[in-house]
Amino acid sequence: MHITNLGLHQVSFQSGDSYKGAEETGKHKGVSVISYQRVKNGERNKGIEALNRLYLQNQTSLTGKSLLFARDKAEVFCEAIKLAGGDTSKIKAMMERLDTYKLGEVNKRHINELNKVISEEIRAQLGIKNKKELQTKIKQIFTDYLNNKNWGPVNKNISHHGKNYSFQLTPASHMKIGNKNIFVKEYNGKGICCASTRERDHIANMWLSKVVDDEGKEIFSGIRHGVISAYGLKKNSSERAVAARNKAEELVSAALYSRPELLSQALSGKTVDLKIVSTSLLTPTSLTGGEESMLKDQVSALKGLNSKRGGPTKLLIRNSDGLLKEVSVNLKVVTFNFGVNELALKMGLGWRNVDKLNDESICSLLGDNFLKNGVIGGWAAEAIEKNPPCKNDVIYLANQIKEIVNNKLQKNDNGEPYKLSQRVTLLAYTIGAVPCWNCKSGKDRTGMQDAEIKREIIRKHETGQFSQLNSKLSSEEKRLFSTILMNSGNMEIQEMNTGVPGNKVMKKLPLSSLELSYSERIGDPKIWNMVKGYSSFV
């Protein structure tokens, strides 16, 4: 299933918002209907033209989205029923009937009818007795389908101010030395989607995310992933703790992989130094689907891998021959958590459980007294001593972090939901640590952090300076951000995890005062809707 570009040729704009230079192919009251196939380059700013072309390529009605998604899922469930020796004729007949309709003739009733037929046939053909068992089976079928697809690298490119940037995303299944996956348990080219809540060996949805400039130089690198918790297993059970440990070891292996020179040294028998800054984006309260216990699993597992004074941490890594080799790592991990959703930023939930954790980690990163007197210590001071050219950037980011934390600005949106998580991640990379970030699934909040980092790192690369705190995005910066959101690789990752692209961070709530500031940060409602994509259907 691949339906990122839906191929619909007509898109409606409100009057006054049409694409200048396009030829109108029809008239409706208050609306210009424009044919994508006949769009010509107009005289408007090229950045706006590019965004409008993206809109025309991707945008479709919600009914159309839900129809395509429901129909493609129906194909998956038909295959599962066939493999079990069942009869798919009723589902096929319903699909054939829908195929005779034009898109405008289909409504939610038709889609609900298809979904109902699918549920009834799965229940009847597979001998399922109750609703809970049915829901579990439907989820299992679709999760198995997603996990048996090949997950390949995603490479995207954008141009800005005449410079080209490459976004390189490497899934865990392609973290290889030669042709061999580095991890203890093989991926065999497949993925672990975010619905794999009982997975014991692998982290769900783990990727190495790089930004490379037009000279081929890496300007940012980090690991993005789903939560280090097999939260589908019984809470506080030994098997859940073991699963978290396995996932944590895999994250450290991936972090080592992201530093090829360190990995090579480690495989040659040397003990290497590795620092990791883990930034979680969960909201740890009882109201958020168990994110409090998930965070405990993750923090406990990562801290448990920190090297003790008695010796380095031992890991098993596959070498180029595919053989497991024990490597020694002087490992230091600091763990943060900053809630970035509406519950955290609009209702103030989840902070009580992480303030102490964050304060301790800031002491490790910037020194015990930094928040009080501004004197940089900790890992940051060590980095400045080893690499003096990073000093100005470290001081700039550190002072912003100090202002945010001392004024508790991270606990409110204020036009920048990811203000602290982004700066901690950028500081980690600047001082030579491996930044890692995650939410529950590794696709929505994690994807937005990924996009915010890419926007800021391009700004820094072009201007030589990070953004000021509390500064609003200019019109040009909004266009850059929009372009990144559409071309960062996030949509492809979302599709691998759910079957369709779309970010759940984009929400319209009954009370607009509870909404995050992404309508303002993006600026263009068309792009906002494209980024939202199919997320309301998964």
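Cβ atoms here come from the backbone N, Cα and C positions, even for glycine.
In Swiss-Prot, a published natural variant is listed as Ile48 to Val, annotated In plasmid pINV_F6_M1382. Swiss-Prot lists Ser66 to Gly among its natural variants, and the accompanying note reads: In plasmid pINV_F6_M1382. Among the sequence features in Swiss-Prot, the natural variant Lys73 to Arg is noted as follows: In plasmid pCP301. For the natural variant Arg97 to Gln, the note given in Swiss-Prot is In plasmid pINV_F6_M1382. What Swiss-Prot says about the natural variant Asn155 to Asp is this: In plasmid pCP301. Quoted from Swiss-Prot, the note on natural variant Ser166 to Gly is: In plasmid pCP301 and plasmid pINV_F6_M1382. According to Swiss-Prot, the naturally occurring change Arg200 to Ser is described as follows: In plasmid pCP301. Among the natural variants in Swiss-Prot is Gly311 to Glu, noted as: In plasmid pCP301 and plasmid pINV_F6_M1382. Annotation of the published mutagenesis Cys439 to Ser in Swiss-Prot: Loss of activity; the original residue is retained in the structure shown. According to Swiss-Prot, the active site annotation covers Cys439.
Recorded features from Swiss-Prot, shown on the structure.
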residue	record	Cβ within 10 Å
Lys73	variant position	22
Arg97	variant position	12
Asn155	variant position	14
Ser166	variant position	15
Arg200	variant position	15
Gly311	variant position	10
Cys439	mutagenesis position	29
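Considering only the recorded positions Lys73, Ser166, Cys439, the residue whose Cα is spatially closest to the Cα of Arg97 (variant position) is Lys73. Within the set of recorded positions Ser166, Arg200, Gly311, Cys439, the entry lying nearest in space to Asn155 (variant position) is Ser166 (CA atoms). Annotation note: Arg97 (variant position) sits in a helical segment as assigned by DSSP. If you measure from the Cα atom of Gly311 (variant position) to that of Lys73 (variant position), you get 51 Å. Arg200 (variant position) sits 33 Å from Ser166 (variant position), taking the C-alpha atoms as the reference points. Ser166 (variant position) and Cys439 (mutagenesis position) are 24 Å apart (CA-CA, integer value).
Note: the Cα of Lys73 (variant position) and the Cα of Ser166 (variant position) are spaced 33 Å from each other.
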